[in-house]
Structure formats: structure tokens, C-alpha cells
Amino acid sequence: MPSSGPGDTSSSSLEREDDRKEGEEQEENRGKEERQEPSATARKVGRPGRKRKHPPVESSDTPKDPAVTTKSQPMAQDSGPSDLLPNGDLEKRSEPQPEEGSPAAGQKGGAPAEGEGTETPPEASRAVENGCCVTKEGRGASAGEGKEQKQTNIESMKMEGSRGRLRGGLGWESSLRQRPMPRLTFQAGDPYYISKRKRDEWLARWKREAEKKAKVIAVMNAVEENQASGESQKVEEASPPAVQQPTDPASPTVATTPEPVGGDAGDKNATKAADDEPEYEDGRGFGIGELVWGKLRGFSWWPGRIVSWWMTGRSRAAEGTRWVMWFGDGKFSVVCVEKLMPLSSFCSAFHQATYNKQPMYRKAIYEVLQVASSRAGKLFPACHDSDESDSGKAVEVQNKQMIEWALGGFQPSGPKGLEPPEEEKNPYKEVYTDMWVEPEAAAYAPPPPAKKPRKSTTEKPKVKEIIDERTRERLVYEVRQKCRNIEDICISCGSLNVTLEHPLFIGGMCQNCKNCFLECAYQYDDDGYQSYCTICCGGREVLMCGNNNCCRCFCVECVDLLVGPGAAQAAIKEDPWNCYMCGHKGTYGLLRRREDWPSRLQMFFANNHDQEFDPPKVYPPVPAEKRKPIRVLSLFDGIATGLLVLKDLGIQVDRYIASEVCEDSITVGMVRHQGKIMYVGDVRSVTQKHIQEWGPFDLVIGGSPCNDLSIVNPARKGLYEGTGRLFFEFYRLLHDARPKEGDDRPFFWLFENVVAMGVSDKRDISRFLESNPVMIDAKEVSAAHRARYFWGNLPGMNRPLASTVNDKLELQECLEHGRIAKFSKVRTITTRSNSIKQGKDQHFPVFMNEKEDILWCTEMERVFGFPVHYTDVSNMSRLARQRLLGRSWSVPVIRHLFAPLKEYFACV
């Protein structure tokens, strides 16, 4: 070991002078190289590798150090716990592997061989972060190693100076200021449709996984506490704290140890650190279970509840943000604390205009105040009405009382009474809102209980049972074991609250699934198939029938559950696959088709009496000698289908007043009926004075536009906005045209609209018209599917639909000579050009000259029952004529409805 005495002073001075000169020469060479190649960058010796957008280029005078590796390679084992690591990275301390062909390739641990002074010593492999070389502490260096140590310091200073000049040249990743990780926020709403049953199953599964993980962690903690060895204590003391990126909501918490540990132990430590870290401990309030107001762009302040990331099934929220479950729809969002307010700020956050306009907002307010009143112990007595149809008013009254209580400051307990109980602060606890009964759908279920002690009511425990357990799978298993009757369960969702039989298959159906079936049974996508499953009116993956004349779909979940495991995969492999409605067999596992399903389906829609009304007034037939010509008021007349049918039936028409705004429709009516129609323009401009002047009327007919009512339209505005409001114009003029009291002359009316409308809109229309609709599908009397609702007081509207000899029931009967139909019936023809295409493969319905072809306009007119060339006026294009037909009525259906009028009015 060389001495460090005074005798070596002169030699040391000479060596330092040589080192200084050598360093200056290298610095000049480096400056020349940088001026010649400004894009080349020097790589630091001993710096742990990290990913960059541009790979660094090593300079010629920089020795290759075996300790310099990529991010995935371990650091030198000599590095102590004080060495800096890239933020959020976990580097295992193990022996580095030298590169093949390097001078140190044969040395263990990368140590340089004797006599090789150009190699970087192990001390040079210390961690360098942000341009600073961090030296080790607690290690003594002998005087004999002074030269190597000084040389290393000089090299580090050179590299530091070079980095100072090139700051930012390597991109954001190499500069002092790091580019923040993008924050991924989850706004309200899911990227795809998720049924309520599927979401509940996911929540239950996440809960079970969370509880299982918590048990494993508890066992691991108990085992670690029993192992009180000194080595484990050293490991725990030497472990640096876990670091988490504050800008990344999904960055995991990692734990590091100074020495390599076994794989199992590493997994234990990582799992424990990730799961045991408390949530929302940033000192900014809003803990788990608290009721809050949250603000998202485009929405009013919306009530929600702070929940754990476990419940969302996604990643942890970043510091300063919270996971919020919104009341009303039960969806999740990450919201920063600056956009949150406590529920006690009800006066400033509650928005009365949104409450009056949006049913979902009313539902959310109801649910959050139910929870708040339960926590505060505030009792709001439920209103009990003898008529179940008035339960919507009871809900409104109760909601109004709760809002007044909230606006008054949640007295007497105040904001203190809104704090969550201890059991709701558990991050693994799932929260479910009380059942909401919409005012327009209140007759479907009784109003919810007002406070917790009333859990003995019949409705709430059943809802809890459906939510908390995979009831459908369990009940189907019991049916297979002959322990339960399938008619006693809802085969659509698994509910035990069966109110009627499923119209297509053996099994029951609950009220909620009935509402879904009424909305979705006749809702079709652009490919002509049903939008949702025939059984459950849901499903994300559906199997489409291969029969060209069938348009039904079945979801994979229902098929595997009711038919048998693996049945869906077998159906996918079968090509073409005939569904369970058009297959030859009637029984497929537990799925048994009803033999009388056509009549049951018709009665399902015809007897859909959610509201009971007085039967319409029945007029006795008028003696033949006293019959007079009919006077008609036609609103939204279209192409005068009503007048055409009356003429076909031979009924004399005295006056036909029509309200229409489409110029093409008016042209068709004027030309085809020789000016016998009196057009009066926009329906909104017709007043009561006009009705008295043009009347009296014997028949009022109309069908308002369905664009904003059909649930097929994702941008629909409903009954009270857009074109949906035109229904109230029909109601207004119908009221003005009714005979006055004491006038017993026969008076009839008819209103038509689409079947695929929301249940609430249908109920509102029925409430105003004081009549329940009948559903009639034109496929029974024509070559096209066209299901429509009809409200009215025409005699015999509920009678079976029967075709006549002149009705063209097959598409082939409607085609011109030389053209072959590929389908027996076509899907509903709308104003859109692609509605002509049929099937999942979007085939044209006609085959001509060995090619597929569309329907000609004359053929579409035959499909609707119009005379040939009925719309061929004023050089209208094919698409314009299709738009007129797509908005019109089916002539055979209107003939079926108008036929009884021959007993009341004069005929030719």
C-alpha cells in the first residue's frame, strides 16, 4: 500500500500538472468536435440509462463503462441507498454484466484489470441525476488512489459543463424540468353501452377481489410481524420511501430495497405498499363516503359520492383528485378537488332550471337527499295514495319537501349530520342508491322508503337482492335442478318480481324488463337487425339470425345461460345460423318458444294498459238514409294517404282540410287529387277561429314527426323539445274540433307515431289523449315491416289484422317483370337511402341481370300500397320520392282502421 507521507509531494505535483494539461487538451478537442458535429451529444459516465426520444451518441474520448446500461438493467452493487434513482423507477441492486468484447468482459462485476488505466473505476458508476454527480459518503479513499479519483472528478466536471451547454438539446426527458405525465380523466359516461345487470356483476366481482386481496394482505402482515429477525429489520430500515408521480393518476406505488431479495418477497412488498397506502390523504378533504357537488364541463353542479378506486375498477386517482360516483346514473369520474363542493353548499349548487328540465337531474337530487336524510335522521313521511297511478305525485311532493329541507341548511343537525358513518368510509364497501321512481313512470313501482328503519317494505329488499347477488345465474341453476319453476323468475334479468309472462319464450318478465321490451322490440339498427337481444333487450355482443326474413338478435350471455354453456360459440361456427325464433325445434335447453307467440306479442302491445282510462264513447251505426259525406281535418298530412284510403273505401268526402309544410308532399296531393284538398300551411298557424270557420269535422287524423321521439335517434330531444312538441298542436286542434256538449253526432280521431319511443313519452301521449295505443305492424298486410302505435276512438281498432286478396304480402309481388326478390319482406323503409339494404351483409333486395339492385320507386309504392307512379310528379328524384314514402302511412293498415267508418258516413 503506497505511503502518503511528505516524500511523495513533488511527484504528486507533477502528476497533477500533467493531468491538468491533459484535461485542457481533451477539452479543446471536445470543443472542436462539438463545433463540427453540433447534433452529437456526450453520454455521461456512470449515469444510469433512461429512455430518451433520441439515442445519445458516445464521443470518441469517452470510455465505455460496463455499468452504463438501459433502464431495465440493474445498477452497480456498490451503489448505496443515497444514490438517486429516476423518479418512480425501481432498480434492483445486482452485479452488472459487461458488454461482450469490452476490456472488462472477463472481470467479475465489471472491475478493470490491472494496468488498464483507461477503464473507469467502479466509483465512477455512481448515479448521476439532472447533471449533478452524487458522491458516496462513509467510504475512505487511500492516497494511492488519489490519481484515479481526481481523474474521475475532472471527467465529471467536463461532462457537467458539456451538459450545461446542451441543456434541453436531448428533449424534455434530459432537461432539468421534466415533462409532466398526461393525466387521464374519466368523464361521465361509458365508451359503450353497459347494461345495469352487467355493471352490477362487475361491481360484485371487484368487491370479492378486493376482499380477497385484503385477507391476503392481513395474513402477510401477520406472518411478517412474527418474523422478528434482525436481517428483516435492517431491510426495513434501509428501504427508501416510495415515490409516486403526483401528475400521473395511474402511477403505481413502488418499494425499493438496498439489496436483492427473492421474487416472492418483492411481490409481497409491492402488493403491501400498493394496497395499504391510504387514499385521499393529501390533506384537502373529501374522503370516502362524503356527499359532494361536482362540476364537469357541459353539466350543472351534479351531486355525487366520493368512492374508492377499488369500486371503479380502474386506477388510483392522482393527488388532488377524487373518484366520484354520480347520483342518477351511477357512473364514475375523476374530479379535481377545486371542482368539488360539500353537499351542504346546496343553496349555491342546486340549479332549479335543470331540475325542471332534466329527469336525470331530478333523479340524482332525489337519491342524494335520500342518503342525506338517512344520515341526518330526518324523517319525510311517504304519501300513500289509493290510486297507484298517482304515486308519481307522491314522489314529487316528497322530493319537494327534501329540497326545502336542504335549502334550509339540513336542520337541525346541519352539515355535521351529513358526514358518512364509519362503515361507509370502508374503501371496499359498495354503495347503492335508493330506488328512484320517475314521476312519469311512477306506476311501475311504489315510492321508495323514506328512511333506513323502513327496510321491511316489500320493494327495497328485492332490489337489494338483485343487486347484491348474481341472482339470474343462481335461479337458472335452480331451474335446471328442478328446484324452481322458470315461470316464477324473469328470464331477462333474474328478478323475482314477475308481473307477466314473456311473450316469446316460456318464462316470466318483470315490470322493468317489460318497459325495456316495449321500447326496444321494434328498434332496428342500420343493418336491419334488432338493436338489442330478443330475450333481455340488452347485451353487448349479439348473434344475428342468418335467415334473411328474420331480423332478431340474441346476446351471448342469454344464449350460454339459457341454452347451455358453449351454445354461443356453436352458433357462431354455424353458418347460416337460424335463431331460436325461426328454427325448426321449439326447445333449446331452457329456452322454449311459445307456440302462440304471434298472438301473445300482439296482445303484449295491445293490452299495455299502464294507465287505465274510461273507454271511448261508442257511437251507434247511422242508418243508411241519414248518412252524410265525411268532413276531415288532416294534420301533418304528408302525401294524402287518408284521402286516398277514404276514396278506396268508397266513402264520400265533403271537405278535406290538410296542414302540411313539405312542398313535394303538397305537390303530390294537389296533382293526384285534382285540387280537392284545401292546404292551410303550418299547423301552428291554425287557430280555434279557423276550426270553427272550416268545421264542423267528423274525423281528425294526424301523425307528428317522430325524429325527436324515436329512441333510434341518439340526438332525440323528446316530447317537449324540437319536433316532439308538435304533438301538442295535434292535441290542441283535436280539443277545438270536438263536438260541444249535447252534440251526439259521431266524431272520430286517429293519431299515429313510432313504436320505438321512450316509455315516458308514450305515457305522456296516452295521458293527454286519454287513450292507450294499439300496435299494428304492416308486415301482416304488406311486404314490409312497419310497426306503429295508433291512438284513437275508431271502432274495432283492436280487432285482428286480416289481409285481403289485393294485398301484396310478398316482395316478389311488388317487383317489375324480370326482377327477382331475394327476400320475402323488406325491413322498414325510412327516409334514409341505406334503409333499402337488407340483412347483416347489407344486400340489395332485388336480383336483376345477375346483379343486385335496389328497389325502384314504383316497387316501393307497391310495397306501401300506393298506386304505381303515385309520387311521380314534378320530376322528383328517386331519393326525394323515397323520403315522401318513408314518412307516409301504410295504405293497407289505414284501410283496416278506416273500414268501420262505412257504417257512419255516406258511400258512393
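Each residue, glycine too, has its Cβ placed from N, Cα and C.
Modelled residues match the original; the substitutions are not represented.
Taken from Swiss-Prot, the feature domain 'PWWP' covers 288-346, and the record attributes it to sequence analysis.
In three-state terms derived from DSSP, Ile306 (mutagenesis position) belongs to an extended strand segment. The Cβ of Ile306 (mutagenesis position) lies under 8 Å from the Cβ of Tyr280, Phe286, Gly287, Ile288, Gly289, Glu290, Val292, Arg322, Trp323, Val324, each on the same chain and at least six residues away in sequence. As a published mutagenesis entry, Ile306 to Asn appears in Swiss-Prot alongside the note: Decreased protein abundance.
Computed over the domain 'ADD' (478-610), the whole-number mean pLDDT of the model equals 82. What Swiss-Prot lists as domain 'ADD' is 478-610.
The S-adenosyl-L-methionine binding site annotation in Swiss-Prot covers Asp637, Gly638, Ile639, Ala640, Thr641, Glu660, Asp682, Val683, Arg684, Arg887, Ser888, Trp889. The Cβ of Arg684 (S-adenosyl-L-methionine binding site) has Leu726, Glu729 as same-chain neighbours under 8 Å, each 6 or more residues away in sequence.
Counted within 10 Å of its Cβ, the other Cβ atoms near Cys706 (active site) come to 22, all protein chains included. Feature annotation from Swiss-Prot assigns active site to Cys706.
Here Swiss-Prot describes Phe728 to Ala as a published mutagenesis experiment; the accompanying note says: Loss of activity due to the incapacity to bind the regulatory subunit DNMT3L. Its Cβ placed at the centre, Phe728 (mutagenesis position) has 15 other Cβ atoms within 10 Å.
Long-range Cβ contacts of Glu752 (mutagenesis position) within its own chain (separation 6+, distance under 8 Å): Gly702, Gly703, Arg788, Tyr789, Phe790, Trp791, Trp889. A mutagenesis experiment is reported in Swiss-Prot for this position, Glu752 to Ala, and the note states: Reduces activity about 10-fold.
As a published mutagenesis entry, Arg788 to Ala appears in Swiss-Prot alongside the note: Reduces activity about 15-fold. Taking the Cβ of Arg788 (mutagenesis position) as centre and 10 Å as the limit, one finds 21 other Cβ atoms among all the protein chains shown. Arg788 (mutagenesis position) falls within a strand when secondary structure is assigned with DSSP.
Among the mutagenesis entries in Swiss-Prot is Arg827 to Ala, noted as: Reduces activity about 2-fold. Reduces DNA-binding capacity. All chains included, 22 other C-beta atoms sit within 10 angstroms of the C-beta of Arg827 (mutagenesis position).
Cβ neighbour count for Arg883 (mutagenesis position): 20 (other Cβ atoms within 10 Å of its Cβ, all protein chains included). A mutagenesis experiment is reported in Swiss-Prot for this position, Arg883 to Ala, and the note states: Reduces activity about 3-fold. Reduces DNA-binding capacity.
Highest local Cβ density among the binding-site residues Asp637, Asp682 belongs to Asp637, counted as other Cβ atoms within 10 Å over all protein chains shown. There are 24 other CB atoms within 10 A of the CB of Thr641 (S-adenosyl-L-methionine binding site), with all protein chains counted. Among the recorded positions listed here, namely Cys706, Phe728, Arg827, Phe728 has its C-alpha nearest to that of Asp682 (S-adenosyl-L-methionine binding site). Here S-adenosyl-L-methionine is bound by Asp637, Gly638, Ile639, Ala640, Thr641, Glu660, Asp682, Val683, Arg684, Arg887, Ser888, Trp889 per the record. The longest Cα to Cα distance in that group is 22 Å. Other C-beta atoms found within 10 angstroms of the C-beta of Ser888 (S-adenosyl-L-methionine binding site) number 25, with every protein chain shown included.
Closest to Ile639 (S-adenosyl-L-methionine binding site) in space, going by CA atoms and restricting to the recorded positions Cys706, Phe728, Arg883, is Arg883. Here the Cα atom of Asp637 (S-adenosyl-L-methionine binding site) is found 16 Å from that of Phe728 (mutagenesis position). Glu752 (mutagenesis position) falls within a strand when secondary structure is assigned with DSSP.
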